Amino acid sequence: MKHLTEEQKLTLDMVRDVATREIAPRALELDEKSLFPEYARDLFAKLGLLNPLLPAAYGGTEMGVLTLALILEELGRVCASTALLLIAQTDGMLPIIHGGSPELKERYLRRFAGESTLLTALAATEPAAGSDLLAMKTRAVRQGDKYVINGQKCFITNGSVADVIVVYAYTDPEKGSKGISAFVVEKGTPGLVYGRNESKMGMRGSINSELFFENMEVPAENIIGAEGTGFANLMQTLSTNRVFCAAQAVGIAQGALDIAVRHTQDRVQFGKPIAHLAPVQFMVADMATAVEASRLLTRKAAELLDDGDKKAVLYGSMAKTMASDTAMRVTTDAVQVLGGSGYMKENGVERMMRDAKLTQIYTGTNQITRMVTGRALLFP
């Protein structure tokens with residue numbers, strides 16, 4: 001495991017302070033009222049955190065995957081929805097970074113430089129295309145100097161608030177995975193219709209929207225890469241995203257563990273703090289062990305991505321699976337440690353438990369990530 005640089009340490013100290021002072025006090029309200037974290041968006045923009053992977057060539061800070069993973073862990077510790085804001089922002093930018101032409105990058109990436117508050121989204125999931133993304137029904141037909149897109153997407157994070165959306169659609173359905181293309185779509189494009197924002201179990205401070213495309217015309221120059229390269233582009237983005245999901249999950253688990261530990265030291269039963277009870281000690285020990293193991297695996301995956309190592313896909317899938325399962329288990333155990341208090345909203349752990357569930361689902365369910373891991377090991 002690499003030692004953190006002084007710059008990374010300073011960034012983390014700053015993020016930890018912001019998370020504790022500015023983000024944590026707002027977490028309960030975001031959850032209860034299902035509010036989009038506009039305050040965090042504006043604050044991150046001023047601090048240079050909203051677009052951490054934006055290349056320096058386009059005015060960005062280009063922090064790297066490991067640094068962003070560390071940031072997401074700190075944010076996830078106090079408010080998973082706010083961490084998801086940065087993950088969604090990165091999701092909509094990575095496809096352009098990975099596959100966009102120099103002209104496309106110049107036209108769009110530079111808009112996110114400085115203190116820009118513009119938001120992005122990635123639109124791939126459909127009602128009939130979740131784990132099986134090749135089942136998507138959205139179509140893009142070339143007509144002269146434009147593409148006409150028809151179809152719909154669902155559960156799109158940042159969907160209704162994004163200024164720039166990367167949309168995946170079939171340009172040649174007969175070619176399967178090599179028939180999918182990706183397009184940059186701007187907010188306000190005629191034919192882009194917004195459906196409902198979903199009411200969710202957890203991560204309620206994040207917006208997930210339905211999007212409909214009704215003869216939506218997109219300039220041909222807005223295609224990302226060549227026709228048919230969209231699926232490979234999407235897989236590359238998801239491989240990176242899984243590490244960020246893992247980091248977020250580690251943060252959620254750490255936050256719940258911190259609350260549980262404090263409670264065991266303060267809560268007195270049978271004449272002494274419950275920290276003295278062996279069953280409680282065993283629970284906390286297992287929780288802490290799982291959190292630290294997940295943290296180390298996640299950081300290893302992030303380092304491999306930064307190094308361009310081919311094993312990053314394998315480690316990213318393992319990290320996402322382990323960290324999200326850990327988050328679900330640790331938050332559930334934290335509720336148990338707190339007992340009746342844990343079931344009440346004011347203590348935060350029940351929110352963390354609801355938030356943790358999503359980490360087992362998005363960027364590929366844990367069943368899918370186990371398949372990715374198994375295939376990478378058995379069919380290298």
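Backbone N, Cα and C atoms are what each Cβ position is placed from, and that goes for glycine too.
What Swiss-Prot says about this protein:
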{"type": "MUTAGEN", "residues": "ASP91 to Glu", "note": "Retains minor activity"}
{"type": "MUTAGEN", "residues": "ASP91 to Asn", "note": "Loss of activity. Gains a low but significant C1,C2-dehydrogenation activity, but the C3,C6- and C3,C4-dehydrogenating activities are largely diminished; when associated with D-241"}
{"type": "ACT_SITE", "residues": "ASP91", "note": "active site, proton acceptor"}
{"type": "BINDING", "residues": "LEU122, ALA124, THR125, SER131, THR157, THR365, GLN367", "note": "FAD binding site"}
{"type": "BINDING", "residues": "SER131, LYS178, ARG242, THR363, ARG375", "note": "cyclohex-1-ene-1-carbonyl-CoA binding site"}
{"type": "BINDING", "residues": "SER131, LYS178, ARG242, THR363, ARG375", "note": "cyclohexa-1,5-diene-1-carbonyl-CoA binding site"}
{"type": "MUTAGEN", "residues": "ASN241 to Asp", "note": "Shows decreased activity, with a shift towards C3,C4- versus C3,C6-dehydrogenation. Gains a low but significant C1,C2-dehydrogenation activity, but the C3,C6- and C3,C4-dehydrogenating activities are largely diminished; when associated with N-91"}
{"type": "MUTAGEN", "residues": "THR363 to Val", "note": "Shows decreased activity, with a shift towards C3,C4- versus C3,C6-dehydrogenation"}
Which same-chain residues, if any, lie at least 6 apart from ALA124 (FAD binding site) yet have Cβ under 8 Å of it: LEU133, MET136, LYS153, TYR168, LEU234
Position of peak Cβ density within 10 Å, selected from the binding-site residues LYS178, ARG242, ARG375: ARG242
Nearest recorded site to THR365 (FAD binding site) by CA-CA distance, among recorded positions ASP91, LYS178, ASN241, ARG242, ARG375: ARG242
Distance, SER131 (FAD binding site) to ARG242 (cyclohex-1-ene-1-carbonyl-CoA binding site) (CA atoms, angstrom): 14
Cα distance (Å, whole number) from GLN367 (FAD binding site) to ARG375 (cyclohex-1-ene-1-carbonyl-CoA binding site): 12
Three-class DSSP secondary structure - THR125 (FAD binding site): coil
Protein Cβ atoms within 10 Å of THR125 (FAD binding site), excluding its own: 19
Minimum Cα separation from ASN241 (mutagenesis position), reported as the residue among recorded positions ASP91, THR125, THR157, LYS178, GLN367 that achieves it: ASP91
Three-class DSSP secondary structure - ASP91 (mutagenesis position): helix
Cα separation, THR125 (FAD binding site) to LYS178 (cyclohex-1-ene-1-carbonyl-CoA binding site) (Å, whole number): 17
Residues LEU122, ALA124, THR125, SER131, THR157, THR365, GLN367 binding FAD per the record - widest CA separation, whole Å: 22
For ARG375 (cyclohex-1-ene-1-carbonyl-CoA binding site), the three-state class that DSSP assigns: helix
